[in-house]
Amino acid sequence: MGNGTSRVVGCFVPSNDKNGVDLEFLEPLDEGLGHSFCYVRPSIFESPDITPSNSERFTIDSSTIDSETLTGSFRNDIVDDPSFLNRHNSKGLAETTFKAISGASVSANVSTARTGNQMALCSSDVLEPAASFESTSSFASIPLQPLPRGGSGPLNGFMSGPLERGFASGPLDRNNGFMSGPIEKGVMSGPLDVSDRSNFSAPLSFRRKKPRFQRFMRSVSGPMKSTLARTFSRRSGGLSWMHRFFLHPETRVSWAVGKDGKLHGEDPESCLESNRNLQWAHGKAGEDRVHVVLSEEQGWLFIGIYDGFSGPDAPDFVMSHLYKAIDKELEGLLWDYEEPSEDNQLQPDQEPPTEENMCDPESISEQHSKSVVAESEEVMIDDISSLGNTDTQIADGPPGDSAGPGKKSMRLYELLQLEQWEGEEIGLKRYGGNVALNNMTNQVENPSTSGGGAGNDPCTTDRSALDGIPNSGQRHGTKKSQISSKIRRMYQKQKSLRKKLFPWSYDWHREEGICVEEKIVESSGPIRRRWSGTVDHDAVLRAMARALESTEEAYMDMVEKSLDINPELALMGSCVLVMLMKDQDVYVMNVGDSRAILAQERLHDRHSNPGFGNDEGIGHKSRSRESLVRIELDRISEESPIHNQATPISVSNKNRDVTSYRLKMRAVQLSSDHSTSVEEEIWRIRSEHPEDDQSILKDRVKGQLKVTRAFGAGFLKKPNFNEALLEMFQVEYIGTDPYITCEPCTVHHRLTSSDRFMVLSSDGLYEYFSNEEVVAHVTWFIENVPEGDPAQYLIAELLSRAATKNGMEFHDLLDIPQGDRRKYHDDVSVMVVSLEGRIWRSSGQYYPERKQKFNR
């Protein structure tokens, strides 16, 4: 219905089973367990605001394309409008290799505030959830919710059915209240849409709330909503605007400054172009952090999984800095930046007035001399009004979020100030038009007097003229000013809460002035373009390693400065797993024991699709696009085990199929494990510390860490960091050489036709799965539930295995509070990147025997 829901509905499994669980959310979803989210890549030629046709999600052999009508193909590069195709091809847009991203995280550790975030430590008004998620609107997410006891889903213990997830996640609006995405040159990192609804998957609330608090909130919010609605009904256009403000306080109203100096609603097309450049997602589960950034136009994908230990500071720091460091290092290797063309820049007479030229006498004389020549008093008054509007914007403060040159996002209290100024504007037109006109005319006729002293300052003259104008609504404006100050305080409190929930978005950048300058430069800065030369893959890997090195140096400097106040920072560290995909090139960098697994189809098992090239395929040429979609949907419905009651999914069938997939698929580990489980790592540490016979103690580095390489963990890298700790946390540090390093392993891989998907995860997944089991289970799940969420399925399987291993039921494990549950499983974050999209016709494309099996 225009909100992009159909784009992600394929991530969710429709449940038509009579035994399915009906979702009746009588209480808010609990976000403390974890999140499941997905991103389905749309066609780069479609508008993000237009619902994509289902036909663009299939792939049919190119022989079925009708070259005259451009129909009969489900490839993404075929569209119905040839002019639209040519128009977008002129921009040189790239076709990315990845098609869909599935992610899920589950927390086992309790949530702890970052040590450097003293405001969060002192705040006790909101309980920080152990898991949270935020993203642009292209991602759909929902908190993990276990099925009620006694309920049984088709595959796992979560209420994951895509229908349910689509319902629970709400409208997939194109906005977000947080501009916390990674900063990028020429591209705004946060959503820039004009819609005013929150993009969270579920409210940040919890199951167990005190009834008295709910009654208090209802008693307070009701009168305030009604009062503010009556006050601003003229501007807001009705109660619904205020209703959305209270339900979604993070949202902002976007405005743009036109050439006339007045505020106008932001152009949806301009927002569309800016928002399509970058999509991002941030997630946390316990001490795990997940960072996803992708660009549809440039054809690249960045995924970072940061598995922290001993505290959240290290993974939060990596979340805030590593992507930006990599982006900087890769300039000139994978992409480059070009300055905006002079044709797109404003002419000198079209430049918006600034704080300097507004007070420049010659500038004002030049502006208003045109109005005198036109001999129009109305034009003169409107010009003065537009000048006042611009002045008011600058006086209000720097723009909150720049969407481009001259654009700003306005919060509610800023709208109140704007309305108060409009009241003064009305008084200007009624009473002070002649006074202001005479003053400005005198300045034009006598330019020599405009530069004399402060008494003749044109800006002072304008302001004094405005102040002397009687305003019939002065008392009304005073009331609105009081309400504006109250709402400003409300906004500041909400911002402090968001700082606690998402510390990586705020706490490392405290100087607002610097951030504002960065945003202004960002909006008018250079534009990223594709690197046209030959890519040096070794240079790319070295650049990624340099980015990690510089990020750790900055973190260690920060820790060293804080040792006297927060010595526990020396204990905190993180494993780092980064995957950068650019077209068909995949670059992987890791330190620690998080893994990146590539699933490849064994060549001797590959089969061509039996539907390709036969009579049925030839018949497709003469059929319309819509009929082809219906044929494919009917075929999927018949072959899917979810809809085919004759082939129910049973445990025995699943185990047999998973075993067969282990023979047909191969797991290739692109990352390297850095832990004491690897003999080479143990030998390396002992050879570097021959004088210390206890460098490896109890299968851990100095008896403390299982990992042999990590980001942070300064107490095992510098003796002074170790000495700053309490004695109970110190180790016997011999010498000055570090026991662990942050030297990463880097790998480049060129994707081939046999590569199917990638699985990136923290080490918690491999406590219960081997690499081959992960690939086999994901392949089985995609084969049987092509619209499902494989990452969430892996999380459910892991929790089920953890419960079985410890002799308890699935729900009994989840009933164990976080912190205590860490005894049974670790924080786990999983990302599954499909390299060919959702496998709608996988039964025919991969294993033809599956089709005959379903038809029995």
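The backbone N, Cα and C atoms fix where each Cβ goes, and this holds for glycine too.
What Swiss-Prot lists as Mn(2+) 2 binding site is Asp307, Asp763, Asp826, and the listing cites similarity to another entry. Neighbours of Asp307 (Mn(2+) 2 binding site), defined as other CB atoms within 10 A of its CB across all chains, total 29. Following the DSSP three-state reduction, the secondary structure of Asp307 (Mn(2+) 2 binding site) is strand.
Under the heading Mn(2+) 1 binding site, Swiss-Prot lists Asp307, Gly308, citing similarity to another entry as support.
The feature domain 'PPM-type phosphatase' is assigned by Swiss-Prot to 269-835, with sequence analysis given as support.
The Cβ of Glu287 (mutagenesis position) has Asn109, Asp307, Gly308, Phe309, Gly311, Pro312, Pro315, Asp827 as same-chain neighbours under 8 Å, each 6 or more residues away in sequence. For the mutagenesis experiment Glu287 to Lys, the note given by Swiss-Prot reads: In pol-1; reduced catalytic activity and partial phenotypic suppression of mutations within CLAVATA.
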Would you mind pulling the DSSP three-state label for Asp826 (Mn(2+) 2 binding site)?
coil
Just to confirm my parser: what is the rounded mean pLDDT across the domain 'PPM-type phosphatase' (269-835)?
73
Other same-chain residues whose Cβ falls within 8 Å of the Cβ centroid of Asp307, Asp763, Asp826, the recorded Mn(2+) 2 site, in sequence order:
Asp288, Cys575, Asp593, Ser594, Ser762, Gly764, Leu765, Asp827, Val828
Report the same-chain neighbours of Asp826 (Mn(2+) 2 binding site): residues 6+ apart in sequence with Cβ closer than 8 Å to its Cβ, ordered by sequence.
Ala108, Ser762, Asp763, Gly764, Glu767
According to DSSP, folded down to helix, strand and coil, what is Glu287 (mutagenesis position)?
coil
Cβ packing number for Gly308 (Mn(2+) 1 binding site), 10 Å threshold:
29
